[in-house]
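Database features (Swiss-Prot):
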BINDING   Lys125, Arg128, His174, Arg191  isopentenyl diphosphate binding site
MUTAGEN   Ile173 to Phe  Shorter product chain length; when associated with F-236
BINDING   Asp181, Asp185  Mg(2+) 1 binding site
BINDING   Asp181, Asp185  Mg(2+) 2 binding site
BINDING   Arg190, Lys267, Thr268, Gln305, Lys322  all-trans-polyprenyl diphosphate binding site
MUTAGEN   Val236 to Phe  Shorter product chain length; when associated with F-173
MUTAGEN   Glu252 to Ala  No effect; when associated with A-253; A-355 and A-356
MUTAGEN   Gln253 to Ala  No effect; when associated with A-252; A-355 and A-356
MUTAGEN   Glu355 to Ala  No effect; when associated with A-252; A-253 and A-356
MUTAGEN   Lys356 to Ala  No effect; when associated with A-252; A-253 and A-355
Amino acid sequence: MLFTRSVARISSKFLRNRSFYGSSQSLASHRFAIIPDQGHSCSDSPHKGYVCRTTYSLKSPVFGGFSHQLYHQSSSLVEEELDPFSLVADELSLLSNKLREMVLAEVPKLASAAEYFFKRGVQGKQFRSTILLLMATALNVRVPEALIGESTDIVTSELRVRQRGIAEITEMIHVASLLHDDVLDDADTRRGVGSLNVVMGNKMSVLAGDFLLSRACGALAALKNTEVVALLATAVEHLVTGETMEITSSTEQRYSMDYYMQKTYYKTASLISNSCKAVAVLTGQTAEVAVLAFEYGRNLGLAFQLIDDILDFTGTSASLGKGSLSDIRHGVITAPILFAMEEFPQLREVVDQVEKDPRNVDIALEYLGKSKGIQRARELAMEHANLAAAAIGSLPETDNEDVKRSRRALIDLTHRVITRNK
């Protein structure tokens, strides 16, 4: 597989170079930096929650001239056309059935509230579950030494069920966060249908979210792996932190690209990255492989949200399932506007007045149209997609065709994230 091998040769440089993960100082003179979450030291925890700080260019000594051209190669050099979702379709069906079983409750209204959102908000493509199921295969499951004496087939099957459990837990956490977000944002719709807080009220929406989190906690405990519990607990904490950052930001923070990227990691990428790492941990993989799984999820999540922020300006209400321009109308400043402000500083004053005078939205759009804001945000998303693909290319080589196919599918997802229109 030409593309994956070429990515592996390039990306192995940043895996061997510990400073890429372990220090922001070594890259301080370049427009790329990595900062750790609070509570983790750079030297002893190189993979627990790094946040891209200002990833405008990857032309650092670590990467040489490796820029977003790699992404373009990914779509042309993959050996065969793959549909990542069809590869795991059967398991996605099992996962959906299991989720329906898990949200049953003694109080019928609580169960129906959770079921309402799963039917309308989760079923579709099941993006996060697809990533995690593909990652489980891509990591080429190796049986932990403690279980060597048992039947390999049985252990592998049980391990797959446990890994699928990570996908189920991740979906419940994700949906719970959406239920709570809709209350905080006073949202009317979600993916084109009435949001639960509108249909059943804020109280029931909050309780349904809490209920899903409690079921996720129970499922996590059943895995009996404290490292996995810590990873998913961190992701939940980050969801809360990111939302808090959005609603409590100062004026300067609101217009800071660093702040925006950190908030984006917390709100979107942390759950994907920590879940990917949890899948690796359950397989008994090495720390280096766990880092690669984490980095894939982190960068794919960042790319996904950057494109989402672009689509808020370029998409339509029908295709996005939400009102177009919803971010700027609610005072949420995203990458396209931040980049546009670098060219037109006067845009900041216009955006400041949007909530007082909605007519300023049109003025802001005029500035955005004259700027390279959309283009630069897309380039930044492409760079993160490239890093995600590079992480997969750095996984240990294998002759297993299923593993190769899953890795190609994960790379294909980086392409789909960038080219999606909804």
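Cβ atoms here come from the backbone N, Cα and C positions, even for glycine.
The noted changes are left out; the structure has the residues it started with.
Swiss-Prot feature annotations superimposed on the structure.
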{"residue": "Ile173", "record": "mutagenesis position", "contacts (Cβ under 8 Å, 6+ apart)": "Leu212, Leu213, Ala216, Leu232, Ala235, Val236, Leu239, Leu271"}
{"residue": "Asp185", "record": "Mg(2+) 1 binding site", "contacts (Cβ under 8 Å, 6+ apart)": "His330"}
{"residue": "Glu252", "record": "mutagenesis position", "contacts (Cβ under 8 Å, 6+ apart)": "none"}
{"residue": "Gln253", "record": "mutagenesis position", "contacts (Cβ under 8 Å, 6+ apart)": "Met245, Tyr259"}
{"residue": "Lys267", "record": "all-trans-polyprenyl diphosphate binding site", "contacts (Cβ under 8 Å, 6+ apart)": "His238, Leu239, Gly242, Glu243, Glu246, Gln305"}
{"residue": "Thr268", "record": "all-trans-polyprenyl diphosphate binding site", "contacts (Cβ under 8 Å, 6+ apart)": "Gly242, Gly301, Leu302, Phe304, Gln305"}
{"residue": "Lys356", "record": "mutagenesis position", "contacts (Cβ under 8 Å, 6+ apart)": "none"}
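Cα of His174 (isopentenyl diphosphate binding site) to Cα of Glu355 (mutagenesis position): a span of 29 Å.
Counting in whole angstrom, Glu355 (mutagenesis position) lies 20 from Asp181 (Mg(2+) 1 binding site) by their C-alpha atoms.
In this structure the alpha carbons, written CA, of Arg128 (isopentenyl diphosphate binding site) and Asp181 (Mg(2+) 1 binding site) are 18 Å apart. Note on the recorded positions Asp181, Glu355: the fewest other CB atoms within 10 A surround the CB of Glu355.
Take the CB of His174 (isopentenyl diphosphate binding site) and look out to 10 A: across all protein chains shown you find 23 other CB atoms. The recorded positions under consideration are Arg128, Val236, Gln305. Their Cβ neighbour counts within 10 Å are lowest for Val236.
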